[in-house]
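Going by Swiss-Prot, these are the annotated features:
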BINDING   Asp25, Ser54  Mg(2+) binding site
MUTAGEN   Tyr143 to Ala  Forms homodimers. Strong decrease in activity
BINDING   Phe174, Met175, Asp176, Ala177, Gly178, Ser179, Gly180, Gly205, Gly206, Gly227, Asn228  sn-glycerol 1-phosphate binding site
Amino acid sequence: MHNKIYNSFIDRKAKGIKSFAVLIDPDKVNPADIADLAAKCTAAKVDYIFLGGSLVITNHLDECVQQFKTLCDIPVVLFPGSPSQVSRYADALLYLSVISGRNPELLIGQHVLSAPAVKKSGLEVISTGYVLIDGGAPTTVSYISNTTPIPSDKDDIAMCTAMAGEMLGMKVVFMDAGSGARKPITESMISRVASQVSAPIIVGGGIRDAEKAYLNCKAGADIIVVGNAIEKETSLIKEMADAVHAAAPVLK
């Protein structure tokens with residue numbers, strides 16, 4: 001199994017280079033939007049395009065992936081809300097296990113059902129410990145996953161959860177406050193997790209401005225994911241990408 005995308009996560013982390021990913025929900029874009037998004041992502045030097053959502057009702061995931069692949073050279077990584085969200089045209093798949101919850105279906109149940117199709121797709125599969133953090137309001141992901149998020153002020157619980165995920169073999173930790181969260185994850189929580197986990201840390205949910213993206217990187221996030229804010233204002237793509245890239249250490 002090829003590991004090009006995962007290796008890029010590892011290489012960038014080792015060099016202290018921070019990455020910016022734009023999260024796009026296939027339900028919320030039409031073919032006309034994709035050309036504009038691809039151009040803006042390319043101009044902003046976006047590192048990854050994450051594609052998926054808690055609910056993907058439409059069936060044009062393949063078309064969406066292929067359009068991005070045609071229009072830009074940015075790697076497309078699937079961020080699936082369910083096992084059905086698989087496209088063989090993508091560069092990689094984040095194989096999410098909701099380790100912050102106690103819903104067995106999202107820890108392993110759905111993975112058992114989806115494993116044959118995922119393997120057949122030939123996609124690069126990146127095992128991902130998904131840690132849902134309370135963002136101050138019920139989110140689609142907490143409702144759909146039927147799990148209780150980790151309280152936003154319980155840094156040690158988040159740390160221990162991420163540590164357990166890494167020791168169980170998860171290659172990546174994804175800390176998420178959920179789409180449209182009122183409050184993003186605190187820097188103190190990110191820092192606590194980063195102090196004990198060597199796997200790449202992805203952080204998303206509730207990040208609405210460039211300063212927050214920058215501070216999250218400084219706290220220990222390796223990849224910043226923004227979706228909801230960009231859906232509302234695509235001009236933020238360059239602003240946030242620049243802030244994330246500016247958080248890398250200065251090479252002498």
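Numbering starts at 1 and runs along the chain as displayed.
Backbone N, Cα and C atoms are what each Cβ position is placed from, and that goes for glycine too.
Annotated features, which come from Swiss-Prot, shown on the structure.
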| residue | record | Cβ neighbours (10 Å) |
| --- | --- | --- |
| Asp25 | Mg(2+) binding site | 23 |
| Ser54 | Mg(2+) binding site | 20 |
| Tyr143 | mutagenesis position | 12 |
| Phe174 | sn-glycerol 1-phosphate binding site | 28 |
| Asp176 | sn-glycerol 1-phosphate binding site | 27 |
| Gly178 | sn-glycerol 1-phosphate binding site | 25 |
| Gly180 | sn-glycerol 1-phosphate binding site | 18 |
| Gly206 | sn-glycerol 1-phosphate binding site | 24 |
| Asn228 | sn-glycerol 1-phosphate binding site | 19 |
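The maximal spread of the sn-glycerol 1-phosphate binding site, taken as the longest Cα to Cα distance among Phe174, Met175, Asp176, Ala177, Gly178, Ser179, Gly180, Gly205, Gly206, Gly227, Asn228, is 17 Å. Looking only at the recorded positions Asp25, Ser54, Tyr143, the one with its C-alpha closest to Asn228 (sn-glycerol 1-phosphate binding site) is Asp25. In three-state terms derived from DSSP, Tyr143 (mutagenesis position) belongs to a helical segment.
Between the alpha carbons (Cα) of Gly178 (sn-glycerol 1-phosphate binding site) and Asp25 (Mg(2+) binding site) lies a span of roughly 13 Å.
The Cα atom of Ser54 (Mg(2+) binding site) lies nearest to that of Gly180, taking the binding-site residues Phe174, Gly180, Gly206 as the candidates. In this structure, the CA atom of Asp25 (Mg(2+) binding site) is 13 Å away from the CA atom of Gly180 (sn-glycerol 1-phosphate binding site).
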